[in-house]
Amino acid sequence: MIPLIPMFLKQSLFFSLALTGMTTLVLTVSLGVPVMKWLKRKNYRDYIHKEYCEKLEMLHKDKAEVPTGGGVLLFISLIASLLVWLPWGKFSTWFFIILLTCYAGLGWYDDRIKIKRKQGHGLKAKHKFMVQIAIAAFTLIALPYIYGSTEPLWTLKIPFMEGMLSLPFWLGKVFCLGLALVAIIGTSNAVNLTDGLDGLAAGTMSFAALGFIFVALRSSTIPIAQDVAYVLAALVGACIGFLWYNGFPAQLFMGDTGSLLLGGLLGSCAVMLRAECILVVIGGVFVAEAGSVILQVLSCRLRKKRLFLCSPLHHHYEYQGLPETKIVMRFWIFSFVCAGLGIAAVLWR
């Protein structure tokens, strides 16, 4: 173990969590300008391609020159912060590093294909899905080593229920594994869908990650809970720092590099805390965004007409004529409420 932080700074958990978030925030803001210049030199521009919602082509035409791939900024800041605040001698620290690298690598490759083709389509959905399954499977395989046993893997934290629900029988184990896969892959894709307006994904993720810090602090039965809290604190700082450049009007987009990274990390943290059911509450914005896309597809196939003017949900409101800033602010408020409900669900007695 290589201690990079004096022990007196770690005497108070809340203080050290706050410093972790501040470290990532400062790193993100400090590195933002050089990263943007580098992306511009590489010609990483966002190509607006909304073939099913023609009106959005016009609404987003001014965004065409904004550099994308800004998720690399989130990746660098998160990695640096975790290496500072987490002990190098623990398996879990390097697990988080590998996990971040996998999601950032997948998103970066997807962004590169989009830029090369100069359109809104990157990797084929089935290919991206297969890689996401592989990363999620890696997470589940690593969990027993992180926990030190398999027992926590067969438990679940249920909203508004004290303690943990144990499912040690074989059907319960299958359910736990399936739910974990859905949580990780679903959250990664849901945040990817949410990233469609300036500051939307970063802002809503800040509240969601903050909510899960409280979940981690209440998860005394989970061996890895404290390390997860540090990761989530770093995530909050990274998202707030990214808003410095991504807030309206955006100077930088996170691209799939950022959205797949943020979603995959949040989903993985929820699984590590055995809080997949709490994720549905705290991540209510992401559930609504992904749900709107699923319902839209089903409606088009079964009813031959759209349920929403355009999906995901934020584009529906944009299509109705609501200003982008108002939509983003209202989604932030909804995310704040969801985080509050999630915290209440954990504190309930």
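Cβ atoms are placed via backbone N, Cα and C, with glycine included.
Worth saying up front: this structure is predicted, and the values here are computed from it rather than measured.
Swiss-Prot gives this note for the natural variant SER30 to Ala: In strain: CWL029 and TW-183. DSSP assigns SER30 (variant position) to a helical segment in the three-state reduction. Counting only residues at least six positions away in the same chain, no Cβ atom sits under 8 Å from the Cβ of SER30 (variant position).
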